Amino acid sequence: MSLLYIILLFTQFLLLPTDAFDRSANTNIAVYWGQNSAGTQESLATYCESSDADIFLLSFLNQFPTLGLNFANACSDTFSDGLLHCTQIAEDIETCQSLGKKVLLSLGGASGSYLFSDDSQAETFAQTLWDTFGEGTGASERPFDSAVVDGFDFDIENNNEVGYSALATKLRTLFAEGTKQYYLSAAPQCPYPDASVGDLLENADIDFAFIQFYNNYCSVSGQFNWDTWLTYAQTVSPNKNIKLFLGLPGSASAAGSGYISDTSLLESTIADIASSSSFGGIALWDASQAFSNELNGEPYVEILKNLLTSASQTATTTVATSKTSAASTSSASTSSASTSQKKTTQSTTSTQSKSKVTLSPTASSAIKTSITQTTKTLTSSTKTKSSLGTTTTESTLNSVAITSMKTTLSSQITSAALVTPQTTTTSIVSSAPIQTAITSTLSPATKSSSVVSLQTATTSTLSPTTTSTSSGSTSSGSTSSDSTARTLAKELNAQYAAGKLNGKSTCTEGEIACSADGKFAVCDHSAWVYMECASGTTCYAYDSGDSVYTQCNFSYLESNYF
């Protein structure tokens, strides 16, 4: 065998793709690339050389079913019919893939011309995508030449759900004909369910959900509804292994709201959500923003990658410590030279005082809750469960001495408030965590539990202020048999139907309401922003138990609350 032949073989080996991507990891970062939102966009290959990003989303295929692409300043050459022909992007795709990155083509975007008339048209379009960007052979024009993307992302923002579930299902059948692993992802807005891809997420096999916690009332800084999406992943998604990504702006200029420069808040948030097997990492808009934005001289994307890695290592260490502790406990008869681990969860004998605060949607309300008790030190752990729209927390406080606490909920609460004052004292002795159910939707000023329930031997007294609605909301169809919550829901719906939103001439950041025509309304920078509800749903207030909610809900149930 000649030396030249050996060198050629070695060179080819070096050029083989290094499949470093781990779909099951919780440290992945996905970035959208192509729209040059910061004005400093570099080539796709340049960003792929960084170890801080793992998934690249080419944005966008913004016209379909008749194809139209837009990559800002990254591509301008076209075929004779006007479709972009991007030879440099094609080369970069293959470079990225050789570095172990996954490259998906994103469909949609905030602006564009795209929709399907029915499922049949969407299924036909699946073949077009496969032939034009995948391993199919039926297309005469391939914008990326021989380069083959690793899948498709649905960043649909036109509030039209028709066809996408059928498209995704058909793509799955075509992927089965391919020679590599393909992925499908979606980028829903954080309000659940999303008006554009809600049906897709509920009925199709999606690998990643890049949830946009920005430009919405729900964000990390307030009304963070991650638990709602976690419940979706675990109970609704056809793919129980779907990975949820925390979608964030790459800088302050990347979005109107939702950017987080507070690294301590980022760290605590990631630590809170990274322990779930459904957590996949962080998604960023966009590469030009996230790589050029620096905090204390460090690129934002690098900061986030380090936080993800740290959280993952902490979780791994915790599991290892727990296993060691268990082994030590079960080996009590071993020699005295053995080192025992101290259990991190200890039994606590305590008495409990329960007080329930039920928070519900309102246009204007201020709730002041005063909690007073004696000093008490507790040791335990916290575990959170959730269902759509409801958060149930089983918790005790971790070794803290509390003498008094005062919680003030202002008009940042997204929904009206129904507060039932009650003073109850119940004494129990237990070595297990005490379960306290909390139902709330609010926008706290700091990242803390919205409603505080403390285990203490004294009585907790809650003193709410008066909740009022505008005079226009009193003309409801409530009857004497209605519960207090049902009456409030009807009053709010009468207010919404009259076009009065929150009943005031101004709104407070984060307030929510419904428009007269059933749109979901959110106050953003002192102005109402309207969003269409998903197909089959409309916006109204409704009650559940002692709580009242304002959000998109099934249309056929609306008449029960008027």
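Note that the numbers count up from 1, one per residue, in the order the chain is shown.
A Cβ is built for glycine as well, from the same backbone N, Cα and C atoms used for every other residue.
At each noted site, the model still has the original residue.
Annotated active site, proton donor per Swiss-Prot: GLU157, in sequence order. Taken from Swiss-Prot, the feature domain 'GH18' covers 27-311, and the record attributes it to sequence analysis. LEU16 to Pro appears in Swiss-Prot as a known natural variant, with the remark: In strain: DBY939. Here the residue is the original one, while Swiss-Prot reports the natural variant ARG23 to Ser with the comment In strain: DBY939 and SEY6210. For the natural variant THR321 to Ser, Swiss-Prot gives this note: In strain: DBY939. The structure shown keeps the original residue. Record note (Swiss-Prot), natural variant SER399 to Ala: In strain: DBY939. The unchanged residue is displayed.
Most Cβ neighbours within 10 Å, among the recorded positions ARG23, GLU157: GLU157 holds that distinction in the structure as shown.
If you average pLDDT over the domain 'GH18' (27-311) in this model, you get 97. When the Cα atoms are compared, ARG23 (variant position) and GLU157 (active site, proton donor) turn out to be 26 Å apart.
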